[in-house]
Each structure stands twice: as C-alpha cells, then as structure tokens.
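K.L.:
Where Swiss-Prot documents Lys90 to Thr as a mutagenesis experiment, the accompanying text is: 90% conjugation efficiency. Quoted from Swiss-Prot, the note attached to the mutagenesis of Cys147 to Ser states: 1.7% conjugation efficiency. Listed in Swiss-Prot is the mutagenesis experiment Cys478 to Ser, annotated as follows: 1.5% conjugation efficiency. Among the sequence features in Swiss-Prot, the mutagenesis site Cys501 to Ser is noted as follows: 1.7% conjugation efficiency. Experimental mutagenesis is annotated in Swiss-Prot for Cys509 to Ser, with the remark: 5.4% conjugation efficiency. Among the mutagenesis experiments that Swiss-Prot reports, Cys517 to Ser is described with the note: 0.4% conjugation efficiency. Swiss-Prot documents Cys548 to Ser as a published mutagenesis change and attaches the note 0.1% conjugation efficiency.
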Amino acid sequence: MKRILPLILALVAGMAQADSNSDYRAGSDFAHQIKGQGSSSIQGFKPQESIPGYNANPDETKYYGGVTAGGDGGLKNDGTTEWATGETGKTITESFMNKPKDILSPDAPFIQTGRDVVNRADSIVGNTGQQCSAQEISRSEYTNYTCERDLQVEQYCTRTARMELQGSTTWETRTLEYEMSQLPAREVNGQYVVSITSPVTGEIVDAHYSWSRTYLQKSVPMTITVLGTPLSWNAKYSADASFTPVQKTLTAGVAFTSSHPVRVGNTKFKRHTAMKLRLVVRVKKASYTPYVVWSESCPFSKELGKLTKTECTEAGGNRTLVKDGQSYSMYQSCWAYRDTYVTQSADKGTCQTYTDNPACTLVSHQCAFYSEEGACLHEYATYSCESKTSGKVMVCGGDVFCLDGECDKAQSGKSNDFAEAVSQLAALAAAGKDVAALNGVDVRAFTGQAKFCKKAAAGYSNCCKDSGWGQDIGLAKCSSDEKALAKAKSNKLTVSVGEFCSKKVLGVCLEKKRSYCQFDSKLAQIVQQQGRNGQLRISFGSAKHPDCRGITVDELQKIQFNRLDFTNFYEDLMNNQKIPDSGVLTQKVKEQIADQLKQAGQ
C-alpha cells in the first residue's frame, strides 16, 4: 500500500501539469465566444412556438418555490424514495456494487510519467528553473455604483434698517420788521426791487405797513408791491395800516420782494422809498430724536433651519433726515444684514460606503428633485470604485503558466457575466411570478407603495434622514411607518419622488413631507428606477401624489435588461450563494483516495 500512494500522487500531478493549462484555455475561449448569448436569446422567446408538446404547467411545477425559495421542496424527498424503490435506482446500485475492481500496475507508463513529474516538480511549477521565471501581474478594474443622498440647502433672510424721527411739535409766533429804504435795492425794468430772505418758515398771520409824509408838497401817487400785494403810496400822505398779503407763507432761506417804479412823472427815486414792514409769522417748533426701525424679509420659517452666518450688506455710517427744514443725523455700524440658514443638512445616505472608501471617486451626479423654491434637495451620485487583482505566473520560454487561480483575472479582468445573467433571469422570473399571481386584464409587475415622512418645524426632528438614526434624539417623534421607511431606504428598496410643504401658515411653510415609492425587492427597485423611469421615461408622479404603479407587460417587453445595473442585487446574490468549504472538499478527496487505496490493496 505504501508503494501505491506515491504512484497515485504522481498520476495526479502528471495529469494536472499536462492538461490543466490547455483545458483551461480552451474553456476560457469558449466562454468568451458565447458571452451574452444566453440573455439576448431568452428575451422575446416563445417556447410554445419552438418546443413540440410544450406545457406551461407540467406536474413538476410543484417542486418550484420561486427565486426566493430556500430549498428544493419535495423534490429531494421524492428523488430519494424513487432511488430506493424504483427499478432505475436498483439497477444503478447493483451495477455499482458488482463492478470489478480496477487493479493499478506500478509499471504502467502513466504512473512512471507521474513519478518523473514528482521528481521534477520544483522545476516545473516552482519559482526556479533554468529557463523559467516567476512574475507578479496585476490589473485594476473599475465598477460604477449609484447611490442617493441629501444635499445641504442654504436659504437667506435679510434685515434692513431705516431711520425715523420721534418727538413732539409746538407753535410760536415770530415778528419780522424791515425798513425798505435801508435795504439794498436793484433796478429791474424800471423798478426798484428789494429782496428780503426769510429767516423762518411759517404762516403770515399779520402784515402791517407804514410810512410818513415826505418833503414833497405835490401829489406823487404810485404803487408799491409787497408779497405780491399792491399798496397805494402818495408823497403828500402818511399811512399806517394792515393788509392781507397774496403770499401767505414764508420759507426759511427763500426771498420775498417789495418794489415800486424808479420814476413817477418828473420825480425820480434814488432808492426804495421809506416804508416799514412788520410781519407776524406762526412758526412750528419741533423737538425730534432719530431712531432706527428694522424690517425683516424671510421667505421660510426660521424654525426649519439653523443660523450659520451673518454678513453686512450695507456698510455703516451716518445718515441724515430733514424735517421742517431741520436736519437730524445718526450713526449705525451696519444698515443691512443677510442671515444664512441651513434648512437641510447634507446626508451621505446610501453613498456612505463609497465616500468612506478611498478607492472610490465621484464621477457624476444628477438632481433627483427640487424644493418649491428651486433648490436641489436630493441627488443621484455615481461613484467609480477601483479594485485590484494580482496573480503569480511562471514564464517558461514563450509560454505563460498560471501558478494560482487569480492570474487569468489579472490578465483579462474579473467578469460578472454569471452574476449579471443570474440577475436578469431572477428579474424575469420575479416579473413572471407577479404576472401569474394576478391573472387579470390589467396585469402589472413590480408594483410599489407610496410612502411619506415628515420634516417638522422643530428643525432637529427630521424623520426623512437617510442615516444617523441611532444618534438623533429628535427622531423619537418619528412614527413606526417612518422608521420602517428608513430601513427600506437603507436596504435600497425605495425611489425618491419629491418634497412638498404639508403645513403652511401666512405663506410660511411650517412642515414639509418627502415622498417615496417603496418596493418589495431590490430587483423590483432596479427594474422600476432604471427600466421604467431611466429607459422608458415614465415618471413616478408628483411629490404630493406619487405614482408607484406596476409595469405593464408591454412596458416590460420594451425594457432592455442587459442595460440594467444589477450591482445592488449582486451583493445579496453573492451573500446568499452556498459554496462548499475548501477544507471540506480536501477532506472528501482524501477519503476517496484512501478508499481507492484500500480497494487496490485487497
């Protein structure tokens, strides 16, 4: 028996060296030739037209539990029973038990070749050899992942200051007296004109004039015009009287006039004739103090946001108001401000994994929906993540031999053909299951449900958060449905539809809600978002009224499944696959070899 064991090992090594590389290359070439044929040929295939005697519901359908079934149901039990009791099983068992034993001769040529391979193993597959060299090769592969996240939204309030006056007003009388002959006069168009600048502003409540008789003995009549009022003057007579002026008011700094002719007959005046004018003016007396009034403009409820920045938009300094001819001035350090509020904080959402991975880079992003004010609230982001594959090869002359199972991946790249094919088949199977369950005229597949969450006026109570639920105390106010929706979002079962104001008072929004379409599986979410919306451009409705209807059969046939990205489904697929443990396989091979050696020694 000890002599036979090296022979068996030599046999295995010889066969592995001689055939592994050629068989592997042949299989790899064949796989690349038929790549993609399965998924393209299955689309639009009608089995009843191509398969004679096709039956859509054979008896064997009782063993099929759907793509989500955990096992094969009764198929295993029925198979075991048939093997033990059926004629076919009995025949196979008897043939196996009565089969003559194979006696291996130590002198067989293939055993001798195997021994030779064992003796030269290090030079064949090791890192040594006269004409061979071991090399490391590596390859980078980039995979795109799409995720969703909230963006930070900033809104602004403005505060503007204006200067106003406060105080009281009283009235007093002022008496103004003038002697016209003592004032400078100018000759204008044959008239002597005296201009008098008023020192006050007010209403003339009494006007009085007077003059004395002159030295002239003859009568010299003329007209003196004062404040627009004509007065009759004569050199032979004196006068002392009141009059009602045409001009009723005086303005500080503004002149009024008195005038008469330069020559009357043969008499020529050298200046304005003597005349006293007395005016009693009612003047307003005010006592004012300047102060500042602030006005604010805010298109949203400040309770919905957090103040992050305040900046001055109109520089400070002195400003002046003039009232009743009097100037009032005051100083302000800033006359207008702009306050910045964050009304929505950024949330990494389902992008957390990729933003934390240094091998992932943001390649594109697109706004999913906007606020009523036009700000982007939510976006779809695409990250490209790099993964490196390395392997060890032996280069002998012009031939390259793979020393481990990774070198072909490093040379040609890892392929997701299997995962992609299984995902497409699973999507079609799931759609078929939905259709079969309805049996109606208006058949739909992958139907979802409209879900809502609220963003309360308290600011910190955001029940629409995509992450950080365990650390936010404000989330205690969220309902169980909102918490379930958050779980569905983390499992990538939702499609974001929009956001709207659900409670508004006096034009200010106090509460907002966000709407989603929630589906039962990742496959449904992928087909709905990428197929229905992405390819067919069918909307999910408005924020207030989401349209989460299923996909019709006609729409399903128009979707190109080979263009759908099933990356999110791959994770579940790979996590749920059952691959035998390598240690178990090794032990099983050892047991089989031991059994063969025992039989050979008998």
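Note: Cβ is positioned from N, Cα and C throughout, glycine not excepted.
These numbers come from a predicted model, not from an experiment.
Set these features in their place in the structure for me.
P.N.:
According to its DSSP assignment, Lys90 (mutagenesis position) is helical. Note: Lys90 (mutagenesis position) has no non-local neighbours, i.e. no same-chain residues 6+ apart with C-beta under 8 A of its own C-beta.
Neighbour density for Cys147 (mutagenesis position): within 10 A of its CB lie 21 other CB atoms from the protein chains shown. Under the three-state DSSP scheme, Cys147 (mutagenesis position) falls in the strand class.
Neighbours of Cys478 (mutagenesis position), defined as other CB atoms within 10 A of its CB across all chains, total 21.
Note on Cys501 (mutagenesis position): other Cβ atoms within 10 Å of its Cβ, all shown chains, come to 18. Under DSSP, Cys501 (mutagenesis position) is assigned to a strand (E or B) in the three-state scheme.
Cys509 (mutagenesis position) carries a strand DSSP state (E or B).
For Cys517 (mutagenesis position), the same-chain residues 6+ apart in sequence whose C-beta sits under 8 angstroms from its C-beta are Gly448, Gln449, Ala450, Lys451, Thr494, Val495, Val497, Gln528, Phe540, Pro546, Asp547, Cys548.
In the three-state DSSP scheme, Cys548 (mutagenesis position) falls into the coil class.
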K.L.:
Which one is closest to Cys509 (mutagenesis position) in space, judged by CA to CA distance, out of the mutagenesis positions Cys147, Cys478, Cys501?
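P.N.:
Result: the closest of the mutagenesis positions to Cys509 (mutagenesis position) is Cys501.
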K.L.:
Round to a whole number and give the Cα-to-Cα distance in Å for the pair Cys147 (mutagenesis position) and Cys501 (mutagenesis position).
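P.N.:
Between the alpha carbons of Cys147 (mutagenesis position) and Cys501 (mutagenesis position) there are 25 Å.
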K.L.:
Distance between Cys501 (mutagenesis position) and Cys478 (mutagenesis position) at the Cα atoms, whole Å?
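P.N.:
About 18 Å separate the Cα atoms of these two residues.
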